[in-house]
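Now, the feature entries from Swiss-Prot:
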type    : residues  : note
BINDING : H63, H92  : heme b binding site
DOMAIN  : 2-146     : domain 'Globin'
VARIANT : E125 to Q : In beta-2
Amino acid sequence: VHLTPDEKNAVCALWGKVNVEEVGGEALGRLLVVYPWTQRFFDSFGDLSSPSAVMGNPKVKAHGKKVLSAFSDGLQHLDNLCGTFAKLSELHCDKLHVNPENFRLLGNVLVCVLAHHFGKDFTPEVQAAYEKVVAGVATALAHKYH
């Protein structure tokens, strides 16, 4: 993903303030609530019957943290997202059969959650940089599908 030096600085500065566990759990939870068809990949997570059940589910929170930890690793390798996410792409494509559109949806939800958590600090410029990053990550995760 191509970011200007200012965009890279903005992404990294904000990411340094992100609580990966909290934001990850909220982002994955919102994905499962807003796009309920994505729940089919999480049958083993137990009760996902209502928004409050999803948002309070410890397995959702734990997996959200895992997802955002991987995203965090990707931020260290913005020039090689396909390489960074190659194994996860293969897993989600070949074994889990996740629709690659779901990566884009999760990226959009993550941007919303970051905006909610950071308010005025999540300026339009910061949002634009994050939009580039989540699009790049979604493309990298979908790489094995092509």
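Positions of Cβ are set from backbone N, Cα and C atoms, glycine also.
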Helix, strand or coil for H63 (heme b binding site)? Use DSSP.
helix
For the domain 'Globin' (2-146), how many residues does DSSP put in helix, in strand and in coil?
119 helix, 0 strand, 26 coil
Using other CB atoms within 10 angstroms as the count, which residue among the recorded positions H63, E125 scores least?
E125
Whole-number answer please: how many Å between the C-alpha atoms of E125 (variant position) and H63 (heme b binding site)?
29
